[in-house]
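One mutagenesis experiment catalogued in Swiss-Prot, Y47 to A, is accompanied by this note: In DCP1-32; partial loss of mRNA decapping activity. Under the heading of mutagenesis, Swiss-Prot lists Y47 to F and annotates it as follows: In DCP1-35; partial loss of mRNA decapping activity. In Swiss-Prot, a mutagenesis experiment is listed as W56 to A, annotated with the note In DCP1-31; partial loss of mRNA decapping activity. Experimental mutagenesis is annotated in Swiss-Prot for R70 to A, with the remark: In DCP1-33; strong loss of mRNA decapping activity. Under its mutagenesis entries, Swiss-Prot includes G156 to D with the note: In DCP1-1; strong loss of mRNA decapping activity. The annotation that Swiss-Prot gives for the mutagenesis experiment W204 to A reads: In DCP1-33; partial loss of mRNA decapping activity. Swiss-Prot gives this note for the published mutagenesis L217 to A: Strong loss of mRNA-decapping activity; when associated with A-37; A-38 and A-221. Experimental mutagenesis at this site is recorded by Swiss-Prot as L221 to A, annotated: Strong loss of mRNA-decapping activity; when associated with A-37; A-38 and A-217.
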Amino acid sequence: MTGAATAAENSATQLEFYRKALNFNVIGRYDPKIKQLLFHTPHASLYKWDFKKDEWNKLEYQGVLAIYLRDVSQNTNLLPVSPQEVDIFDSQNGSNNIQVNNGSDNSNRNSSGNGNSYKSNDSLTYNCGKTLSGKDIYNYGLIILNRINPDNFSMGIVPNSVVNKRKVFNAEEDTLNPLECMGVEVKDELVIIKNLKHEVYGIWIHTVSDRQNIYELIKYLLENEPKDSFA
């Protein structure tokens, strides 16, 4: 390797380190419990599936997407458990078969006649993200640092084993604030996530290789016991 190539590689490494540090610090303003940045990608756009209309709706969230480890060791609450919902963590703020034929990043996703479909037994539709409240069990977070307006998008990520244990060992809280196991898959150019409130989001990621990487990371986080740190 030539001196010029080595210098270029070192410069790229330093730039990546700077970006990670910057993203960590920015996320920390919104979520002080951030512990470790696990992955980030420079540009993502967000869609939400409308169960009633059977179509994707493009949301006003575009920017850096990051997935990170959170410190939940203090066993604190996000909000008091209440039968009434109040927005806090998810900010926009079964077996599911998802088909997305048009993978381009444009507003045509919200046309029900273009072959896009999400089939589910759930007939509910929500106008905004549901609340995550009660005991803070959200081991991981996903955030889009929005370039369009001041509102960021965030989503709590919890291993499915934690959700299932909550149903058994904390049934009262689960009754007041029920959570469902999350799911993730990648279809065409969307990473599709079913969140804890059974809402479905599609994330279009500009960097092609990052789509599979983000899918595999979220899948790993959901299918394994929570970790305190990653090497």
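Positions of Cβ are set from backbone N, Cα and C atoms, glycine also.
Original residues only.
Among the mutagenesis positions W56, G156, W204, the residue whose Cα lies closest in space to that of L221 (mutagenesis position) is G156. G156 (mutagenesis position) sits 19 Å from W204 (mutagenesis position), taking the C-alpha atoms as the reference points. According to DSSP, G156 (mutagenesis position) is assigned to a strand segment.
Among the mutagenesis positions listed here, namely Y47, W56, R70, L217, Y47 has its C-alpha nearest to that of W204 (mutagenesis position). Counting only the Cα atoms, the space from W56 (mutagenesis position) to L217 (mutagenesis position) is about 24 angstrom. Spacing of Y47 (mutagenesis position) relative to R70 (mutagenesis position) is 25 Å (Cα to Cα, whole number). Listed in sequence order, the residues of the same chain lying 6 or more apart from L217 (mutagenesis position) and placing their CB within less than 8 Å of its CB are L38, F39, I67.
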